[in-house]
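Peer 1: Shown below is the structure under consideration.
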Amino acid sequence: MDNSSGQNSRTASSASTSKIVNYSSPVSPGVAAATSSSSSSSSSGMSSSQEDTVLGLFTPKKEFPNAKMLQTIREKLMTPGGACDLLALGIAAEPTDQQPVKLIQQRYLISAQPSHISAAVAAKTPASYRHLVDLTASNLRCVDIFTGEQFLCRIVNEPLHKVQRAYFQLQQHDEELRRSTIYGHPLIRPVHDIIPLTKDRTYILIAPVPQERDSTGGVTGVYENLHTYIRHAKRLCETEARAIFHQICQTVQVCHRNGIILRDLKLKRFYFIDEARTKLQYESLEGSMILDGEDDTLSDKIGCPLYTAPELLCPQQTYKGKPADMWSLGVILYTMLVGQYPFYEKANCNLITVIRHGNVQIPLTLSKSVRWLLLSLLRKDYTERMTASHIFLTPWLREQRPFHMYLPVDVEVAEDWSDAEEDEGTAADAMDDDEEGLCPLGDKHEYEDIGVEPLDYTRSTLQMAQNANGLSTEPEPDTDVDMG
């Protein structure tokens, strides 16, 4: 088939199907030549109907991936000379609603959904702070052409070797550290494959969580993210929030130890993987910065404005990455306990001003230990913030124990009930005798053993800390604000 006849056939095919819109992107001369040669060789022995099948690689978004579409691509890849980048594919529901489709590694088909940031929102964002809004975020869906498996696809703005090194350290080293000390599950979702996109960008294909029964009888899988969960629950009690926040802090700790700055740390990044909504996993390293050494000085400012640290909103070009992550941890903890963000303004300009002042109102209804932890995380001066290596020494998080430690599995039942009651009474008397020597959160010697002085949680101490931060001690009205 010569070029003129192939062109006429394509014109007739597009005219017969009104909802088929060819999508083509610029290609290099080498790829274009390979595409042209493969098309001519594969179409030489085909009938008109078979050629229409090959060219009609378009389907509505809700039907992606279409079985017929995948079968067509399989046949093309198995055709001699057909192993080339298919840069002329696309799926569309309407002629004006196009979605590019890309084939990578001759195996994975990636579909890019439209950005969730509208043009109106982008126009209202001040130019000087536009880096705080992810204007190019897209929901990438990936399917294995040969097995039909579907994966989440994310893009990391780091070269391939750095992403491979980071995931190798997270998944191969520190087996005990990368698992939750409460439930024992992996804190970061494993990846299925890591593929280079450009010299400085990398695809990561996230493996799905298998559906199976866990030890408690619940079904594992991927459930809603933490942001959605809190919107429905309004706010969490301290006991539930402690178990969840413990897993989040452990995730940040293991990343910081391996030279990974998460940067875009927020509630939507964490997903529940059990039916009881107790186990959390961090989705991926999308938006993260992988360090080459110990210096965590960064210049690229990204992240959600509601979680952004004050130093990112200052004129300085650089900032420290690890303290910025700790500020985001404070915002996450505050939102879980109060049911609203500590800094919330409908207009981004006002929000930036509020965050730069660093004034946060902490309700007095919270316990003293968690109020002190919030004050330690939401410090305007980043040099005074709590670090990931010290956060587990705080009394509020030290109250969290692994779930199996709450079950008295090793308790022996006494044969004589009278003897058991007598022993119980003796133990209660001993506790009463020692009560005067204990502080509310434990013995002083308990903290000295780990090199940490006991914290003074008197009202005057909290008053001084709040005055130093410009905080008011008046109780906050018990109202909910839409989390947006």
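From the backbone N, Cα and C atoms, a Cβ is placed for every residue, glycine too.
What you see is the original sequence, not a version with the noted changes.
Below, the features straight out of Swiss-Prot:
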{"type": "DOMAIN", "residues": "129-397", "note": "domain 'Protein kinase'"}
{"type": "MUTAGEN", "residues": "Arg141 to Glu", "note": "Increased interaction with Akt1 and some negative regulation of Atk1. Increased interaction with slbo but no effect on negative regulation of slbo-dependent border cell migration. No effect on interaction and negative regulation of stg-dependent cell divisions in the wing"}
{"type": "MUTAGEN", "residues": "Arg141 to Gln", "note": "Reduced interaction and inhibition of Akt1 resulting in increased Akt1-mediated growth and loss of carbohydrate clearance from the hemolymph. No effect on interaction with slbo and stg, and no effect on the negative regulation of slbo-dependent border cell migration and stg-dependent cell divisions in the wing"}
{"type": "MUTAGEN", "residues": "Arg154 to Ala", "note": "Partial loss of border cell migration when expressed in border cells"}
{"type": "MUTAGEN", "residues": "Asp264 to Lys", "note": "Reduced interaction with Akt1 and reduced inhibition of Akt1-mediated growth. Reduced interaction with slbo and fails to block border cell migration. No effect on cell division in the posterior compartment of the wing"}
{"type": "MUTAGEN", "residues": "Lys266 to Arg", "note": "No effect on mitosis. Embryos display an early pause in the cell cycle similar to wild-type"}
{"type": "MUTAGEN", "residues": "Glu286 to Gly", "note": "Partial loss of border cell migration when expressed in border cells"}
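Context for these features, please: burial, neighbours, distances.
Peer 2: Packing around Arg141 (mutagenesis position) is summarised by its Cβ count: 19 other Cβ atoms lie within 10 angstroms of its Cβ, all protein chains included.
Within 10 Å of the Cβ of Arg154 (mutagenesis position) there are 19 other Cβ atoms, across all protein chains.
When other Cβ atoms within 10 Å of the Cβ of Lys266 (mutagenesis position) are tallied across all protein chains shown, the result is 19.
Counting only same-chain residues six or more apart in sequence, the Cβ atoms lying under 8 angstroms from the Cβ of Glu286 (mutagenesis position) belong to Arg154, Ile155, Val156, Ile204, Asp264.
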Peer 1: At the level of the C-alpha atoms, what whole-angstrom distance separates Arg141 (mutagenesis position) and Lys266 (mutagenesis position)?
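Peer 2: About 22 Å separate the Cα atoms of these two residues.
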Peer 1: Taking 10 A as the limit, how many CB atoms besides its own sit near the CB of Asp264 (mutagenesis position)?
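Peer 2: Taking all protein chains shown, Asp264 (mutagenesis position) has 21 Cβ neighbours within 10 Å.
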Peer 1: On the 0 to 100 pLDDT scale, where does the domain 'Protein kinase' (129-397) sit on average?
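Peer 2: Mean pLDDT across the domain 'Protein kinase' (129-397) comes out at 86.
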